[in-house]
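What Swiss-Prot says about this protein:
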DOMAIN    143-209  domain 'Ig-like C2-type 2'
DOMAIN    423-542  domain 'Ig-like C2-type 5'
DOMAIN    665-751  domain 'Ig-like C2-type 7'
BINDING   Leu838, Gly839, Arg840, Gly841, Ala842, Phe843, Gly844, Gln845, Val846, Lys866  ATP binding site
MUTAGEN   Lys866 to Arg  Loss of enzyme activity. Abolishes ubiquitination in response to VEGFA binding
MUTAGEN   Tyr1173 to Phe  Loss of interaction with SHB
MUTAGEN   Ser1188 to Ala  Strongly reduces internalization and down-regulation of the activated receptor; when associated with A-1191
MUTAGEN   Ser1191 to Ala  Strongly reduces internalization and down-regulation of the activated receptor; when associated with A-1188
MUTAGEN   Tyr1212 to Phe  Strongly reduced autophosphorylation
Amino acid sequence: MESKALLAVALWFCVETRAASVGLPGDFLHPPKLSTQKDILTILANTTLQITCRGQRDLDWLWPNAQRDSEERVLVTECGGGDSIFCKTLTIPRVVGNDTGAYKCSYRDVDIASTVYVYVRDYRSPFIASVSDQHGIVYITENKNKTVVIPCRGSISNLNVSLCARYPEKRFVPDGNRISWDSEIGFTLPSYMISYAGMVFCEAKINDETYQSIMYIVVVVGYRIYDVILSPPHEIELSAGEKLVLNCTARTELNVGLDFTWHSPPSKSHHKKIVNRDVKPFPGTVAKMFLSTLTIESVTKSDQGEYTCVASSGRMIKRNRTFVRVHTKPFIAFGSGMKSLVEATVGSQVRIPVKYLSYPAPDIKWYRNGRPIESNYTMIVGDELTIMEVTERDAGNYTVILTNPISMEKQSHMVSLVVNVPPQIGEKALISPMDSYQYGTMQTLTCTVYANPPLHHIQWYWQLEEACSYRPGQTSPYACKEWRHVEDFQGGNKIEVTKNQYALIEGKNKTVSTLVIQAANVSALYKCEAINKAGRGERVISFHVIRGPEITVQPAAQPTEQESVSLLCTADRNTFENLTWYKLGSQATSVHMGESLTPVCKNLDALWKLNGTMFSNSTNDILIVAFQNASLQDQGDYVCSAQDKKTKKRHCLVKQLIILERMAPMITGNLENQTTTIGETIEVTCPASGNPTPHITWFKDNETLVEDSGIVLRDGNRNLTIRRVRKEDGGLYTCQACNVLGCARAETLFIIEGAQEKTNLEVIILVGTAVIAMFFWLLLVIVLRTVKRANEGELKTGYLSIVMDPDELPLDERCERLPYDASKWEFPRDRLKLGKPLGRGAFGQVIEADAFGIDKTATCKTVAVKMLKEGATHSEHRALMSELKILIHIGHHLNVVNLLGACTKPGGPLMVIVEFCKFGNLSTYLRGKRNEFVPYKSKGARFRQGKDYVGELSVDLKRRLDSITSSQSSASSGFVEEKSLSDVEEEEASEELYKDFLTLEHLICYSFQVAKGMEFLASRKCIHRDLAARNILLSEKNVVKICDFGLARDIYKDPDYVRKGDARLPLKWMAPETIFDRVYTIQSDVWSFGVLLWEIFSLGASPYPGVKIDEEFCRRLKEGTRMRAPDYTTPEMYQTMLDCWHEDPNQRPSFSELVEHLGNLLQANAQQDGKDYIVLPMSETLSMEEDSGLSLPTSPVSCMEEEEVCDPKFHYDNTAGISHYLQNSKRKSRPVSVKTFEDIPLEEPEVKVIPDDSQTDSGMVLASEELKTLEDRNKLSPSFGGMMPSKSRESVASEGSNQTSGYQSGYHSDDTDTTVYSSDEAGLLKMVDAAVHADSGTTLRSPPV
């Protein structure tokens, strides 16, 4: 038996060990065993607590206020012995009251545990402060059915605890029912009992000692939800693949917990993301905000439907919903019901709505007659066009263009607005409503009517004067109930004829209706009535026939009180009798006949009869009413009545008598002292008033001043004028105004400065000499202008923007008809502060200035002001005004020098205000940056290589570049710079720009911007004609601007015009068809753009270096010889130059293609430099192609290693990927290689020195002996003009510059106003002119200087 027992014990031990090692299921495990068998253990403070736990698996201890083994006071150790291999002992030495709580021993991976609650009896700290008290905050609700637990647990189980609340203070004692205290839980009571309190605490008494728990702040938790708002609030439209974001915002009362739930359409893909968070409320709001965001990164058609956001606080639920519509792709279309014609009456409000179906919402732009419309105080632009008070000027064609911002699809619709104007009669505003006509005379009555649309009809009516009511004081004093047609003139005046004349004047329909009265016999009223669909207009004419009495006032028309006044009524004594005076008093206005007032003559009995004195002469009877010492009560309306001897009919005349109140003299304002010089004129006015009119007397130094030679008194002595003042005219002058009521005085001091006046003889001699000199000077000017002037039909178009078609209007008339909106462009001269001159020309100048308030973004802006010099002629003034109008016509673009304003009002010089580019022209800038050029700048190693590369430039190369550019000209604008632009900019804030290195990226960026600007000018149908680096200005942030496009010509118009004399043209930049056939097109500008690229990538070198501009040069250029690659270019850029230099203009790329190509090249360079993108100083966004077909050299070192690629003489092959823009080009073939001017050795030309002020870069050097040869060869060569749609007759010798635009110097010498040439240049001009003459058979005149 003993052995069996031992075997059983061993077997149990193995099973237990196996179960522990492999782990038994939870159903087979027994809870761990604790060393104490009690559920509650009570120990004293400062003793040691030790509990051992044994079990069948790995064990862990948990104790109050701690997480596992995180507290250093608590010691958990492995224990041995006993009947279990898994054993842990928890030991806490010197326990305190806060150690009271549940101690739990559990298996590590199974939720099976044993717990003992330990009281550490500490009478000094009977309440436990544990971490589970949530920092002393108790959350409650005001629900009566809810209870709240204040967690003031005790270290002693049988405490007598009460709850204290404040404020106000209140105590709660356990009642064994709803209010209780449990040492393991805390104090429990209904929450509403302490909802008023701010804080609570538990209190207990032990041995007459009172102990308190920690303070608990009472926080009342709310439930109210004010609103739930969805954003966007309206129906949402998206296209497939777009991102959907719905924000659901809930506003609640404070201390509310909120749960969000979203209800959305079922979707196949699980791609919805919901994020909930609290939102910080706005300051001052008593509300809490919660936000739930639903996001779908890429919506599909299945995501379409209703989305509902539900917010719940437990007791309250609110929701909001929206509908999401998903389109398969963006679209745009006009809806049905769009009108094409809208009619409105002048003065009314007009609305032109736009109905469309689109996703996304389109960009809406309105245009009126092709010009964009912006919102202002009269027009509101948006989804509908609203014109507040339509006028005749608002009529026209309105076009709305809708643009889909994603697909960029455009839809347009035009609406014609017709403004109808009711008939307006012009004479109503000009003629008094009561007119008098002599008896028996023929009279003509006229109505001039303006109306739109034309009148339906215009009719004349009449009525006898006595048949109409009389309303004194009214604008139309007569009112007639019935009107008779003029054809029924029985009882009235006989009508001889009526006729209507129609005309269309300035877009207005004008109708003149005439009524001819054969004899004025009867006083009547005539009415002309005009009617059209917009309304009606009428004019009533009082045709008052005079053959009766006349009234006059003596002695004055407006007498003053206390003067003797007489009213005289004069009548023909053979016709009239019984003359009587009446006064029209207040009682007359109360007499009625029916409903209308009666005429005066029908109501004489109601008037106040006056006594008068009768006088007679051979023809007239005169009845006089005299007022001695007239008073204000005497004024009023007086009626003179006379009876016809034959008909006994009474005729009445009304006269209003006005008596002015007496007023003592008064001088308003003070006379100011005046200081002048001898020989000038002094004028002073004495502003005196009074009744009777005061008599004015002037005194000088208290002596009466009388009129004398040079002293003039006018306007009743009010105005004093002293001409040709002398020294003795100085002194104290007194103005005295007197009438019967007194006098008033005012004084002024005249101070005369300067030397004593010369004698009259000396004055006569000086005046005579001046007159003779003026005569000879005018004669000389007339002679010179006759010699120099072109004939009358010519205008100096060299500085105009557009040359018009000669088959239409003359150029000057066409330019003058261009609009100039003074309200938009006029700028006050007093807000313009002129500074230093920037350039000057033969008749004009450019001045730097500060404009105050010309730009809304800045108080003061630096601008450039173009203005004429003193003595400019009328034609020059008209030319500058024409350029101003054309600059407005061209419009605004970032890469052109834009118009800012103008000063055109009389009283000062004509000024054209344009943008100021502080860094000067691009050619000068590039030459100044040669020593600072590095191809790449982004990486440190490459940057250092770039500096080394620049440093290793050969001295010979730099000397050659300096030699090439030493004779560079300034520009073709007609203005010679006062000093070099580099000197000017050193004085300005250019240090920031010049201190940076110049990179290949900069050069490509400059090229790209010029192409953008030329693309804009081409879109405006303008040709530049002088595109070169000297005409490109550099502004802030590396923005380049094209100037001198004032030289541009309108492509719609014929650019042919003939100039006299010799002038310089920039031959090095001109296309062959321009040189030989004078054909100027956009494609010839593309050739010039290629030369400009060469200038940029040679850092400002002069084109065709070392090449003599002679007959051989012209021949080789025509045969296809081109310039070598510049020293700093890439293969791609040189290929672009060759594309621009194609001999067939139609095969050259357009500027739009160049923009795309250079944009790709710029992006590729930026990526090669380590950038993902490049920020361009442009207003438009550049879209880059991934594969631009570009292969740039990786660094200057690689460029030097691959000498065959970087060699300027290298001939580039026609590879397919070399230029992306050629994929859609008209080009069918391209030369495999290009001959350059360096392929054939050239003899060094003889350098001819030309004065600096007339030096140019045009390269026009040709020996006179070569003229004949080139002329003969040109006759045999095909003409370039056959390739072009139009052909210019302009001489190559015509001016190639705009003389009023830009800051650069032109081809004229400012001192002599003539052009200075070398003999070679003059020869070339004559040679080319002769060649074209032989080719075209056209006789050319020499252009003016």
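Using N, Cα and C of the backbone, Cβ positions are placed for all residues, glycine too.
Here the original residues stay in place, and none of the substitutions has been built in.
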Integer Cα-Cα distance in angstrom, Gly844 (ATP binding site) to Lys866 (mutagenesis position): 7
Composition by DSSP (helix, strand, coil) of residues within the domain 'Ig-like C2-type 7' (665-751): 3 helix, 51 strand, 33 coil
Candidates Arg840, Lys866: member of the recorded positions with the richest Cβ shell (10 Å): Lys866
Among Leu838, Val846, the most crowded of the binding-site residues [Cβ within 10 Å]: Val846
Distance from Lys866 (mutagenesis position) back to Arg840 (ATP binding site), taken between C-alpha atoms, in Å: 10
Counts by DSSP class (helix H/G/I, strand E/B, coil) across the domain 'Ig-like C2-type 5' (423-542): 7 helix, 70 strand, 43 coil
The domain 'Ig-like C2-type 2' (143-209), counted residue by residue under DSSP: helix, strand, coil: 4 helix, 31 strand, 32 coil
Lys866 (mutagenesis position) and Leu838 (ATP binding site), distance between Cα atoms, whole Å: 10
Number of other Cβ atoms within 10 Å of the Cβ of Gly844 (ATP binding site) across all protein chains: 25
Spatial separation of Lys866 (mutagenesis position) from Val846 (ATP binding site) - C-alpha basis, Å: 5
